[in-house]
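**Student:** Let me give you the structure first, and then I'll get to my questions.
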Amino acid sequence: MECPHLSSSVCIAPDSAKFPNGSPSSWCCSVCRSNKSPWVCLTCSSVHCGRYVNGHAKKHYEDAQVPLTNHKKSEKQDKVQHTVCMDCSSYSTYCYRCDDFVVNDTKLGLVQKVREHLQNLENSAFTADRHKKRKLLENSTLNSKLLKVNGSTTAICATGLRNLGNTCFMNAILQSLSNIEQFCCYFKELPAVELRNGKTAGRRTYHTRSQGDNNVSLVEEFRKTLCALWQGSQTAFSPESLFYVVWKIMPNFRGYQQQDAHEFMRYLLDHLHLELQGGFNGVSRSAILQENSTLSASNKCCINGASTVVTAIFGGILQNEVNCLICGTESRKFDPFLDLSLDIPSQFRSKRSKNQENGPVCSLRDCLRSFTDLEELDETELYMCHKCKKKQKSTKKFWIQKLPKVLCLHLKRFHWTAYLRNKVDTYVEFPLRGLDMKCYLLEPENSGPESCLYDLAAVVVHHGSGVGSGHYTAYATHEGRWFHFNDSTVTLTDEETVVKAKAYILFYVEHQAKAGSDKL
């Protein structure tokens, strides 16, 4: 939408000396001194925290709108001020009076000039920080923010994601996907979306919400988020633009209540796939995939039509084999999948900790075996036998016909019992390297010795007792180091800590792909 309040609210000089010193993304709220989600008022240049922190930016606007009850309003007094502010991290502009993000500018282009000035300040601060880190590397090998890896000292550059109000489910999935190298690199190399019409023609889009409902691009906001996560210019990134697009195209996730991370991941991958099928930023899907010449036709597993990078990387194929127990008729069906949902076998569900000594520990192999074992269907799942011409008792078995490049395994920790959805808090042992999937293949003899091996890339963990509550974090490996992602906080961790986690979603990367022999 075009905001009608810019002319009266945007009064600040683009290069105003009133701006604080340092990096805009780390400016502190003038009230609570928090450096999370800073917003600058475009009327007076004061900095306040966003509504997801302590809401002082909104209170600044509200305090400025106290009506003049004892005086007749002049035309000047009637003008609305302090209504427009700019996010110091994403440079998106918001009007509290319109209660919406802003796409237009003043006649003199002041909004764009302020945006460019903030970018220059950010770049200058980043350059200064790089010089400082270089000096630290030269003068000292012991620094709290430096790590010794393979004999050389390197700086930690991982970026956290700010929690916008129970959005840890989204943050954990985004951090996990950002560490799937093939997947992440593909999106980061896509061209940026630009507006090509109206007053903002030729200008970069900073907030998808400004483009209107018909132009929101999940791919573009996902791309921008991935680019921000590993550039190292800030400690935490605010994914508000992506969150808004998620609200627009995935109504199930509207609001600020806790959501299921696995459900969000499936919706996200499905919608990325559908948007890429339709082409992106004027580049057809086929042209994008054609650039990645190492993707063979056999790897482009199709789900709902033509293949995209989503199905090329996460797509596998299951064979569902059903046998009638009365006449012996066999039915086979091939189903594509992006992830496998595994039950935790019932005999392990009372075992909550790895350190408990009563009975064997549940392993990921136990869950996979339960998924692929021959199963007799109960009375509520009778099979319609075409030979018997009626529903009959039957058995079912899954085989994996084709393994994906990235194997995503979801442990079904939430189950309905009566009217409640309870959590299975059992510890499940999982390997960091060398997960062998050969014994679950339909034709294992046709697979190579290395093609069935997988190494762990990321783990999503749910902390708490219920799907509608608790908290999500993620562990992921990047360049040989393991990180723990807890919203805006990123810390280095070790393999021993990772393997003790009660995994909810596991991302395994094909062994050859991770070794770098197969580049997307």
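Residue numbers in this text run from 1 along the chain shown.
Yeah, the Cβs are placed from backbone N, Cα and C, and that goes for glycine too.
None of the listed substitutions appears in this model.
Just so it is clear, the model here is predicted, and its values are computed rather than measured.
Take a look at what Swiss-Prot says about it:
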{"type": "BINDING", "residues": "C3, H5, C95, C98", "note": "Zn(2+) 1 binding site"}
{"type": "BINDING", "residues": "C29, C32, C49, H56", "note": "Zn(2+) 2 binding site"}
{"type": "MUTAGEN", "residues": "H56 to A", "note": "Complete loss of deubiquitinase activity"}
{"type": "MUTAGEN", "residues": "C168 to S", "note": "Complete loss of deubiquitinase activity"}
{"type": "ACT_SITE", "residues": "C168", "note": "active site, nucleophile"}
{"type": "ACT_SITE", "residues": "H471", "note": "active site, proton acceptor"}
**Student:** Taking C168 (mutagenesis position) as the reference, which of C29, C32, C95, H471 (the recorded positions) have a CA within 10 A of its CA?
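**Tutor:** Matched recorded positions: H471, sequence order.
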**Student:** Given the recorded positions C3, H5, C95, C98, H471, find the one whose Cα is closest in space to the Cα of C32 (Zn(2+) 2 binding site).
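**Tutor:** In terms of Cα distance, C32 (Zn(2+) 2 binding site) lies closest to C95.
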**Student:** Would you list the other residues of this chain near Zn(2+) 2 - those whose C-beta lies within 8 angstroms of the C-beta centroid of C29, C32, C49, H56 - in sequence order?
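**Tutor:** Checked against the 8 Å cutoff, the neighbours are C28, S30, V31, R33, S34, H48, V53, N54, G55, A57.
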**Student:** Please list residues from the chain of C49 (Zn(2+) 2 binding site) whose Cβ is under 8 angstroms from its Cβ, counting only those at least six apart in sequence.
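**Tutor:** Sequence-distant Cβ neighbours: C29, V31, C32, S34, K36, S37, P38, W39, G55, H56, A57.
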**Student:** Just to verify a number: CA distance, H5 (Zn(2+) 1 binding site) to the residue listed as 'active site, proton acceptor', in angstrom, no decimals.
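**Tutor:** It is 39 Å, counting Cα to Cα.
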**Student:** How big is the gap, in Å, between the Cα of C95 (Zn(2+) 1 binding site) and that of the residue listed as 'active site, proton acceptor', rounded to a whole number?
**Tutor:** 32
**Student:** Could you check what DSSP calls C49 (Zn(2+) 2 binding site) once collapsed to helix, strand or coil?
**Tutor:** strand
**Student:** Can you see whether DSSP assigns C168 (mutagenesis position) to helix, strand or coil?
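**Tutor:** Reduced to three states, the DSSP call for C168 (mutagenesis position) is helix.
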**Student:** So among the recorded positions H5, H56, H471, who's got the most Cβ atoms within 10 Å?
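**Tutor:** In terms of Cβ crowding, the pick is H56.
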**Student:** Which of the three DSSP-derived classes (helix, strand, coil) applies to H5 (Zn(2+) 1 binding site)?
**Tutor:** coil
